[in-house]
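Going by Swiss-Prot, these are the annotated features:
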BINDING   HIS58  O2 binding site
BINDING   HIS87  heme b binding site
DOMAIN    1-141  domain 'Globin'
VARIANT   ASP15 to Gly  In alpha-2
Amino acid sequence: VLSPADKTNVKSTWDKIGGHAGEYGGEALERTFASFPTTKTYFPHFDLSHGSAQVKAHGKKVADALTNAVAHVDDLPGALSALSDLHAYKLRVDPVNFKLLSHCLLVTLACHHPAEFTPAVHASLDKFFSAVSTVLTSKYR
């Protein structure tokens, strides 16, 4: 459960990311594919090479979904219901992949914003990404 302090940390960090969210989403997705090659199996139709326009575009979709989740942090199930359906019923993404991408998002954000990435912010973002992952996998049960 996200505390009020966690929500503040997540919102303020996301505000600082600003217009870079799509860029960071693409970078985190590319990092996920490089670090965890099994995640590539869901994208056989993508050019997965470094700097791929398809990876960047999908990373932007991920970032846009997270931006929506930040804006609706008090109702993540409502905000992410359609994405949960998509990933559970149509794409059938293995739930572990959300944890892997979350880790790579944390690494990417820490690389770009080291001064702001305090232990408290790290913990809050980790809890937020975990909450998002939980919602996205809730329809699997």
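Note: Cβ is positioned from N, Cα and C throughout, glycine not excepted.
If you look for the noted substitutions, you won't find them, since the model keeps the original residues.
Cβ packing within 10 Å was compared across the recorded positions ASP15, HIS58, HIS87, and the lowest neighbour count falls to ASP15. The separation of ASP15 (variant position) from HIS87 (heme b binding site), Cα to Cα, is 27 Å.
Note on the domain 'Globin' (1-141): DSSP counts are 114 helix, 0 strand, 27 coil.
In this structure, the C-alpha atom of ASP15 (variant position) lies 21 angstrom from that of HIS58 (O2 binding site).
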